[in-house]
Amino acid sequence: MGRGSGTFERLLDKATSQLLLETDWESILQICDLIRQGDTQAKYAVNSIKKKVNDKNPHVALYALEVMESVVKNCGQTVHDEVANKQTMEELKDLLKRQVEVNVRNKILYLIQAWAHAFRNEPKYKVVQDTYQIMKVEGHVFPEFKESDAMFAAERAPDWVDAEECHRCRVQFGVMTRKHHCRACGQIFCGKCSSKYSTIPKFGIEKEVRVCEPCYEQLNRKAEGKATSTTELPPEYLTSPLSQQSQLPPKRDETALQEEEELQLALALSQSEAEEKERLRQKSTYTSYPKAEPMPSASSAPPASSLYSSPVNSSAPLAEDIDPELARYLNRNYWEKKQEEARKSPTPSAPVPLTEPAAQPGEGHAAPTNVVENPLPETDSQPIPPSGGPFSEPQFHNGESEESHEQFLKALQNAVTTFVNRMKSNHMRGRSITNDSAVLSLFQSINGMHPQLLELLNQLDERRLYYEGLQDKLAQIRDARGALSALREEHREKLRRAAEEAERQRQIQLAQKLEIMRQKKQEYLEVQRQLAIQRLQEQEKERQMRLEQQKQTVQMRAQMPAFPLPYAQLQAMPAAGGVLYQPSGPASFPSTFSPAGSVEGSPMHGVYMSQPAPAAGPYPSMPSTAADPSMVSAYMYPAGATGAQAAPQAQAGPTASPAYSSYQPTPTAGYQNVASQAPQSLPAISQPPQSSTMGYMGSQSVSMGYQPYNMQNLMTTLPSQDASLPPQQPYIAGQQPMYQQMAPSGGPPQQQPPVAQQPQAQGPPAQGSEAQLISFD
């Protein structure tokens, strides 16, 4: 940071204050001096200025850019290295994109353009030139460039040189001889050769620092030269014809000496008159410019044309080489006449009001009252510009405008310049100023113009205050507009948040409604599921009830006593894969299939089934007395059709399917009644050869007559099968479709030949044969 960091920060805050109305050059120059003399490091200073440049307030940013411009122009290479790099250029480009203030944007463009022109011959600062070219390609409009803006006075203190001996006396450095550096030339010296201290203005070092003796002498010689140069003639005198005259005093003869004596006498007289006039002037000054009044009265001064219009006095000593312009100032009679007229004219003690005073708009400033004071009579009075309006050209009481003001200032400047030149000329020639009437007359003329000059200064101060007030009002308006813009932005933000909140509430309500509808849907689905479960339970209950009823029916059948069943109506049918009964009922009831669990044969059905029915079929009815005891054993487990003869157990069904195997219950005592009866012989039906496979056989439906049975003769109808019985007839022509088991080999089913083609291998059965019974159970 450096030793002067606190001072630097204070000066930087002062130079970039937002309360400034114009640039504070004094603080900026002090900042430059701190950096140049090394009290503040260049890197720290540039970083601090960058922070001010990035400030939100555009006034602070603009003043910070002014500080950066001055630092770059006055502080040399150390600052150039910190500013003319890629990081700083990128920061300025970003600031240009973000900044909306026109003045700040123009200042950034102006600085980049000036730096690009100043560093165009420096290869290490080429990034500035590249940035300038890129911004031109991007379309940025740079302000008008003046080459004088890129003139940098970059003188800085030289770098210190390191060595082992003194640069002047060549003494080796050691423990007792320390190294010292001269701040002016940068060389290394011993303590004796660098014992002087001096300021170095060209490097901005205003405090006394250690320098070597040659540099000290050089700096002091320059200081003495500057002190003597203050007495040199100004450029106005050097360009005038008076400067071309010979400055050596001419050779004096007797005539010249006499003229000199007369001149001295005239000067003495003029001095006495001047003293008297000085007393009168002081009195008039006290009355015309009271200390309590802020606006002093103005006095009219003779214009430049009136000073040169009088004829030249022939008695005045003039040489041929004297300028005629100077001769006019040496006209004593003219100035004496002017003094007499000034004494006769009264001096007003009160200000003279104007007929139409100029109104001062705004700020409550009152227009100053113009007072005409004529210490020297003249034909034309000089204008006194009042403070006019801000949008119109200021008018004076005599109708003259700013041009008269400029003429007055030009005449005053010429009078002062001539007065100074005359004083210097007298000094160089060794003349006494008190004896020079031209100097006295010029002094009186300038003294008469002085009050009017003060009046003009007061008016300018009032106008400055007025415009400063306008600038304050503009700043207030700008701040008010900024506050209004902020309020509008805040209002828009509030509306946007309210809209977002309303949208969020609407989304929440929609989500709640959707959740309620989902819950209702879930409840509806749950109710439907419960109803479906309830229906399934009811169906299951009904099925269980039916199963219970069937079980009860089966139990009732098992518990009912057996009744004798006449077998005369039964027709023996062969079992082909199952047992099928073809009852011979009434014509209105065709033969049906009775599965397991059927209710046929129950007492309820026995009422109808017990009615006699005509026998249907080609075979006669079987007498009930021809029962054979061995027929009881021919009971097939599945309900199906029976044949005329009972087949042996090996021929009852195919062995491929155990589900169709014949069930052979043990004969009981209940079947003895049936066995005691003699069965009726049936016609012999040839039995076809047994096939290893069972197939589906379709033919014409044949009604077979049988005696209906009931629960009482159920047990008696169950046949018993014996090994001595003939084999069961497997097929009868004209029977309903039968189901036979398919062969495992997948071959086509073998169809039984019709009855007409079957050989009559068997004759009618014997008297002792038993008829085969069919079970519907």
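Cβ coordinates come from backbone N, Cα and C, glycine included.
These come from Swiss-Prot:
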- Cys166, Cys169, Cys190, Cys193: Zn(2+) 1 binding site (BINDING)
- Cys182, Cys185, Cys212, Cys215: Zn(2+) 2 binding site (BINDING)
- 15-143: domain 'VHS' (DOMAIN)
- 258-277: domain 'UIM' (DOMAIN)
- Ala266 to Gln: Strongly reduced ubiquitin-binding. Reduced degradation of ubiquitinated EGFR (MUTAGEN)
- Ala268 to Gln: Strongly reduced ubiquitin-binding. Reduced degradation of ubiquitinated EGFR (MUTAGEN)
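Everything Swiss-Prot records as a feature, shown here on the structure.
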| residue | record | Cβ within 10 Å |
| --- | --- | --- |
| Cys166 | Zn(2+) 1 binding site | 22 |
| Cys169 | Zn(2+) 1 binding site | 10 |
| Cys182 | Zn(2+) 2 binding site | 27 |
| Cys185 | Zn(2+) 2 binding site | 18 |
| Cys190 | Zn(2+) 1 binding site | 21 |
| Cys193 | Zn(2+) 1 binding site | 19 |
| Cys212 | Zn(2+) 2 binding site | 26 |
| Cys215 | Zn(2+) 2 binding site | 21 |
| Ala266 | mutagenesis position | 18 |
| Ala268 | mutagenesis position | 13 |
Count up the helix, strand and coil residues in the domain 'UIM' (258-277) according to DSSP, in that order.
-> 20 helix, 0 strand, 0 coil
Cα nearest Cys169 (Zn(2+) 1 binding site) among recorded positions (Cys185, Cys212, Ala266, Ala268) -> Cys212
Candidates Cys166, Ala266, Ala268 (recorded positions) with Cα within 10 Å of Cys212 (Zn(2+) 2 binding site) = none
Would you report the average pLDDT that the model assigns to the domain 'VHS' (15-143)?
-> 89
Using DSSP three-state counts, the residues of the domain 'VHS' (15-143) come to 95 helix, 0 strand, 34 coil
Work out how many Å separate Cys166 (Zn(2+) 1 binding site) and Cys215 (Zn(2+) 2 binding site) at their Cα atoms, rounded off.
-> 15
Separation of alpha carbons, Cys193 (Zn(2+) 1 binding site) and Cys182 (Zn(2+) 2 binding site) (Å) | 10
When distances run from the Cα of Ala268 (mutagenesis position) to each of the binding-site residues Cys185, Cys190, Cys193, Cys215, the nearest one = Cys215
Specify the secondary structure state of Cys182 (Zn(2+) 2 binding site) as given by DSSP, simplified to three classes.
-> coil
Out of Cys185, Cys190, Cys193, Cys215, which of these binding-site residues is nearest Ala266 (mutagenesis position) by C-alpha distance?
-> Cys215
